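Q: In case it's useful when we look at the structure, here is the feature table from Swiss-Prot:
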MUTAGEN   Asp65 to Asn  Does not affect cell wall incorporation
MUTAGEN   Ser68 to Ala  Does not affect cell wall incorporation
MUTAGEN   Gln69 to Ala  Results in complete loss of cell wall incorporation
MUTAGEN   Asp72 to Asn  Results in complete loss of cell wall incorporation
MUTAGEN   Gln74 to Ala  Results in complete loss of cell wall incorporation
MUTAGEN   Thr78 to Ala  Does not affect cell wall incorporation
Amino acid sequence: MQFKNVALAASVAALSATASAEGYTPGEPWSTLTPTGSISCGAAEYTTTFGIAVQAITSSKAKRDVISQIGDGQVQATSAATAQATDSQAQATTTATPTSSEKISSSASKTSTNATSSSCATPSLKDSSCKNSGTLELTLKDGVLTDAKGRIGSIVANRQFQFDGPPPQAGAIYAAGWSITEDGYLALGDSDVFYQCLSGNFYNLYDQNVAEQCSAIHLEAVSLVDC
């Protein structure tokens, strides 16, 4: 396993839970809020805790640090691993220098994951990252993504990726249908492409390109270790 020591950051950003004409209505079942498609050989279960790191979709495969999370569930992408803001949004800062990264390899081992087909290789997380109190720590079960506080990973009404509840916030579009690809990327439905959109000195994460300052990324699943 290749070890990468990455910086983690967290910042506070608020997002109101407003109802939407489409999406989740409080009191209704939310586990059926899934995209219509699914990615080939995506593993809908990974019970070992993992983090996610932003990897730019470029020829050099430059990767940021792991994503962090602030106290209310916001996910933040720094130039290192992903953090989580206190209000549940996923965000990333812009200060760290991107580092090159090898593509995550696949493995036949099935100790911690459950692939959708017996003919599919199970994802093996090749990269590791140091974790701290702001690191976004995840588990995946039956296509539902949860953080260390048990909140549900969802795409909310403005297409932003964040954690709430359970249940997810009113108007949420997707709250299930997550998987990890054979290459080790987080996927939602049939897509493993997400978007980071610059907001001040950090990036918010979305499932669609919502503005000119957004760029396409992969979210690489990484092992988390105490350093």
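Cβ from N, Cα, C; glycine included.
Set these features in their place in the structure for me.
A: Secondary structure from DSSP puts Ser68 (mutagenesis position) in a beta strand.
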Q: What is the separation, in Å, between the Cα atoms of Ser68 (mutagenesis position) and Gln74 (mutagenesis position)?
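A: For Ser68 (mutagenesis position) versus Gln74 (mutagenesis position), the Cα atoms are 9 Å apart.
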